[in-house]
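Pasting the relevant annotations from Swiss-Prot:
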- D52, D54, S56, F58, E60, E63: Ca(2+) 1 binding site (BINDING)
- D91, D93, D95, K97, E102: Ca(2+) 2 binding site (BINDING)
- 39-74: domain 'EF-hand 1' (DOMAIN)
- 78-109: domain 'EF-hand 2' (DOMAIN)
- S24 to A: More than 50% reduction in IgE reactivity of 4 patients sera out of 11 patients sera tested (MUTAGEN)
- H27 to A: More than 50% reduction in IgE reactivity of 7 patients sera out of 11 patients sera tested (MUTAGEN)
- K32 to A: More than 50% reduction in IgE reactivity of 6 patients sera out of 11 patients sera tested (MUTAGEN)
- L36 to A: More than 50% reduction in IgE reactivity of 7 patients sera out of 11 patients sera tested (MUTAGEN)
- K39 to A: Complete loss and more than 50% reduction of IgE reactivity of 5 patients and 10 patients sera out of 11 patients sera tested, respectively (MUTAGEN)
- D91 to A: Loss or very weak IgE reactivity of 12 patients sera tested; when associated with A-52 (MUTAGEN)
Amino acid sequence: MAFASVLKDAEVTAALDGCKAAGSFDHKKFFKACGLSGKSTDEVKKAFAIIDQDKSGFIEEEELKLFLQNFKAGARALSDAETKAFLKAGDSDGDGKIGIDEFAAMIKG
């Protein structure tokens with residue numbers, strides 16, 4: 001698991017179980033359930049780097065669609081509606097992607 005150095009496996013499993021059904025993903029509930037919302041700034045930066053698959057310095061829509069799979073192989077992809085809602089929630093400057101500061105604000109929010 002890519003997040004082994006940051007998150008506990010049991011918390012990740014519980015968070016993923018909470019959004020198994022299509023359309024049930026809620027980023028606030030997920031971040032709280034997996035324990036990310038209580039992590040340090042450095043740990044949040046590590047999480048961002050894992051999710052930023054292309055290392056562009058931003059999390060784009062395609063990376064958000066596969067967001068859950070970063071936590072556990074075989075997890076479902078987010079639906080288009082979930083992906084767009086997630087992007088809208090995190091993209092505070094309207095550039096169509098989520099930067100590290102936006103990601104940190106979303107986790108702590």
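Using N, Cα and C of the backbone, Cβ positions are placed for all residues, glycine too.
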Short question: which residues 6 or more past the ends of the domain 'EF-hand 2' (78-109) have a Cβ under 8 Å from it?
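Sequence-distant neighbours of the domain 'EF-hand 2' (78-109): 22-23, 25, 27-28, 31, 36-37, 39, 41, 44-45, 47-48, 51, 57-61, 64-68.
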Can you give the mean pLDDT for the domain 'EF-hand 2' (78-109), rounded to a whole number?
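Summing pLDDT over the domain 'EF-hand 2' (78-109) and dividing by its length gives 97.
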May I ask which of the recorded positions H27, D52, S56, F58, E63 is closest to D95 (Ca(2+) 2 binding site) if we compare their C-alpha atoms?
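Going through H27, D52, S56, F58, E63 one by one, the Cα closest to that of D95 (Ca(2+) 2 binding site) is F58.
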Could you measure between L36 (mutagenesis position) and S56 (Ca(2+) 1 binding site) for me? Cα positions, answer in whole angstrom.
22
Go through D52, E63, D91, D95, the listed recorded positions, and name the one with the sparsest Cβ surroundings, counting other Cβ atoms within 10 Å.
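Across D52, E63, D91, D95, these recorded positions, the one with fewest Cβ atoms within 10 Å is D95.
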Given the recorded Ca(2+) 1 site (D52, D54, S56, F58, E60, E63), which additional residues of the same chain have their Cβ within 8 Å of the Cβ centre, ordered by sequence?
Q53, K55, G57, I59, K97
Mind giving me a neighbour count for D93 (Ca(2+) 2 binding site)? Other Cβ atoms within 10 Å of its Cβ, every protein chain shown.
10
Which one is it, among the recorded positions K39, D91, K97, E102, that lies nearest to F58 (Ca(2+) 1 binding site) by Cα separation?
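It is K97, whose Cα lies nearest.
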Which chain neighbours of the Ca(2+) 2 site, leaving out D91, D93, D95, K97, E102, have a Cβ atom within 8 Å of the mean position of the site's Cβ atoms?
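Counting only non-site residues, the set is F58, G90, S92, G94, G96, I98, G99.
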